[in-house]
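Pulled from Swiss-Prot:
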{"type": "DOMAIN", "residues": "37-151", "note": "domain 'Calponin-homology (CH)'"}
{"type": "DOMAIN", "residues": "240-437", "note": "domain 'DH'"}
{"type": "DOMAIN", "residues": "831-925", "note": "domain 'SH2'"}
{"type": "DOMAIN", "residues": "926-991", "note": "domain 'SH3 2'"}
{"type": "MUTAGEN", "residues": "Tyr183 to Phe", "note": "Leads to a dominant hypercontracted and uncoordinated phenotype; when associated with Y-200 and Y-217"}
{"type": "MUTAGEN", "residues": "Tyr200 to Phe", "note": "Leads to a dominant hypercontracted and uncoordinated phenotype; when associated with Y-183 and Y-217"}
{"type": "MUTAGEN", "residues": "Tyr217 to Phe", "note": "Leads to a dominant hypercontracted and uncoordinated phenotype. Leads to a dominant hypercontracted and uncoordinated phenotype; when associated with Y-183 and Y-200"}
Amino acid sequence: MSRRSTTTSTNFGLSWSLVDVISSSTAVFKVPMNGGCDLWIGCARWLRDMKVLTTDKNGTMLEFASVLRDGILLCRLANTLVPNGIDQKKIMRTNQPSPFLCCNNINYFAMFCKTYFNLEDADLFTAEDLYYMNGFQKVLKTLSFLSHTKESLSRGVDPFPDTDNNQEGTSNGSEFEDDVEIYQSLHDNIENVDPNRTIYGPITSADPEEQQSEQLYDRIVTNRKPSMNENDLQNTPTLKRNRCIRELYDTEKNYVAQALVTIIKTFYEPLKGIIPTSDYNIIFGNIEEINVLHTALLADLEYPVKVALGLSDATPPRPISLNECVPQTIGEVFIKYRDQFLAYGKYCSNLPDSRKLSNELLKTNEFISRNINELTAQGNCKFGMNDLLCVPFQRLTKYPLLLKELQKKTDLASPDRKSLEEAVEVMEDVCNYINEESRDTNAIKVIDEIEQSITDLSMPLNVKLHDYGRVNLDGEVKMAESTLTQAGKPKQRYIFLFDKVIVVCKAANKVMAAKTTGASARTNTFTYKNAYVMSELTIDKNASLDVKSGGTITRRTQYVIIMTRDRNENNEITQLTFYFKNEATRNNWMTALLLSKSNVSPTDYLRDTNHKVAFHSFRVDVKNPATCDVCDKLMKGLQYQGYKCESCNMSMHKECLGLKKCEAVRKSTHETRSSQSFNCNRPRFHIHEGDIVVANSNSTPSDLSYLQFAKGDRIEVIKMQGHNRFTGCLINNRNRTGLVHLDHVSQSRTTSMIGLSPIDSPAGSIAPRVVRNESTVLPNKLLSDGSSRSLSGPHGSRSSRNSSSSTINGSMDSVPRQQDYVNTEISEFLWYMGEMERAKAESTLKGTPNGTFLVRYSKNRKQTAISLSYKNDVKHMIIEQNSDGKVYLDEDYIFNSTVELVQYYRSNNLIEIFAALDTCLKNPYSQCKVFKAVHDYDAPSPNNEGKFLSFKTGDIVVLLDTVGEDRGWWKGQVNNKSGFFPLSYVKPYDPATEGSSSPVTPTSSSS
């Protein structure tokens, strides 16, 4: 899983005009101010007086609205008016804007208003009114009503608007209806504002309880006394360092004696048996374990502190066991106790529940309340039990600061310097570990609530929605789902983007009865529509604009994200398109999608390492914590903390993936060279996409990415994945998909052999770099939109073409080894172009996108070659053949046939064998729609963001999209530039008929 900065602002008077500034530049709305200005400024003033807002300045109305949007300040206001009016545990905080969480908070506030102030729906606003800024005047109306209640007035705070004749409320005030136009700009511009970058930013994190705990820590632990003036003549570097050492040691003594021992002796031990065991364990958590830790740490600190201070009575402690290494420096003490500090993870995660439960017992259980009060008095405690239980969390956060300050004041030549630097890293690592554990604990609760809100989502036994990773973004998106033959219509959907899957829902806000008063409040509920596995999706980073209707391409511009999905059936969804009204929202979603994709498929981090990794959840064990094998730091969080390599078994953080190469690959490569005759990973039979296989055993995998099936089940092969695995689905339940290992299946007698797979080769064990952990539990829904237009290409469906070759590869022995003629087996594939020389291949592939390829037979060399378009150039690779008739591009990767070799490199990066080629064989040239410019076209000026594509007569234009075709426009690419162009300016291009006129660069050799 925040960086905050503030911008300056100005106090505005009542005579100014509203100018909302976005990104410190653009004036987006301007209207003479009247009552509307008075209202929001009055509301901001009232919230400041109520101590909910902590800034003494006004920003713009847009900034003010943005900080109310997540509902946290409203919940804080509710608890200011009525203490504990909203359960603190229910208030949801998030690092990124989440409509689901924000609307939940707003709904809690609405329920509070109905429960405690009997507000009617007419006096309330909905979550949509605030979050989407559809009715900000309603928000001000509700808050104005609350400002006139006795709970507010009793605090001596003036209400708003400040009128002499209305002291009971403003629910019927016309000023809220007269100025609706003032708030209309908020809806269009709210997405462009980051509340953390406004003048109000710091208030969103200023939790009053945290501030109170900080003050309490200072009183109990720090207990600062007046010290010498920093400018004192004797304030030498040594004295400064000694003061740091004393502060560290003295505060540790105070922490143990004044906080931990007091908790244990005054409350923890006496209350055992008085408070029910389950409640007792929640309230105190593992405080005893923390007390043991710090008692030992304090004892170990004594000797290094005395040595550092130069005290004469410093006596080295005796080790209590043969294996114990007694710390000699302050830094070594903290390094020694790193793993024990992880006990704070459980304590800090439990702290909110502890505070809530103890407060409830103090209010509702007279017997327990009386005992706690008596124990407080008997122990002469200046602070309550709840206050003391918050101190450990505050103490933990101080260690990195104290050690870092001591490090700064320690000379570089000091023998203590190195251990201090390491101690700072260790304690920062520990604090990050605790933060991630607390964050994941909260995130899992949120995801469980999301799962409950999707009313018709049916999950398999022992599988939860949070098993698919963290939620990286959620919100309403207009989305189209298209198949090979149907272009889907854009529909409003609610998307939950997890690390591993995209869950598609439809918002269905229902009215739920309140348990206490019979009132009703809107809650977030959804109906399940579909789900998509991130590892199966390819995100188009270039497509960004879509243009709809009107007489010109510049009208109704929408921002889009396009994702494609490998599927062969006509009724299976192959493309997802997200539509957005503005670029900022699109960029947010693109960033989140790329994050999810990168998490499950971190290919950019794996370059040249040969690791084969899977996104992995490491077992959380504070006694023996998982650490990264590269940096030796902790694997943080409760799930999917990092990656594990299947070859060398290394555990790694994401950022450490590229720092160390896989040693297992070197070993296996050597073994392959020395013994090509045997490969334990080679399957006993050949299967291909579209085949039907039969399960030869039951499989109930613990890994959610694998398919669950019973012996005898028939399974269809959807996609070969390498490493003797494929993605398959049950014939009797095609909604269930997942990985299947070849050891668990056998060939069906009715299997159709339609082509070879890379899994069949001796190199089959060299799997893709990222192990694809597909989903097995989320059902898919087929698209059935009869009104959609066809998307099929000129070649039609691949399945019909492949079916004709069903018996070609029945036996590997029948494949001729001789390669001095065109192999009829190869001719069945779209990528094979027959006889073609190097120059012709270059002119054919000129200008095509990266990864476009063809396979050709060179009559001159009597060899088969692959020609590939890459970075505005055409690369050629000769397919070599050994004495056994096997083929290869590199001798470490041997294949039985050319078909097998090509299929392998369609899903595996060529960088494995060619350092200069960072691509796979993506698209056969025959499937690439290529046109030739018949007129010059110059993009209009200004050509903002390269929306239009310029070209010259004779240029080769690759068609990317037919969007805008009904208005005479296509989207295409020339070299590495893309954009819209008039479709009448090009004609179909066929190298076969235009070969003589195509520009050809002579070469010295032909292949």
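Using N, Cα and C of the backbone, Cβ positions are placed for all residues, glycine too.
A distance of 44 Å separates the Cα atom of Tyr217 (mutagenesis position) from that of Tyr183 (mutagenesis position). The number of other Cβ atoms within 10 Å of the Cβ belonging to Tyr183 (mutagenesis position), over all protein chains shown, comes to 24.
If you take every residue in the domain 'DH' (240-437) and average the pLDDT, you get 90. Cβ contacts within 10 Å of Tyr217 (mutagenesis position), excluding its own Cβ and spanning all protein chains shown: 22. Helix, strand and coil counts under DSSP for the domain 'Calponin-homology (CH)' (37-151) come to 75 helix, 0 strand, 40 coil.
In this structure, Tyr183 (mutagenesis position) is part of a helix by DSSP.
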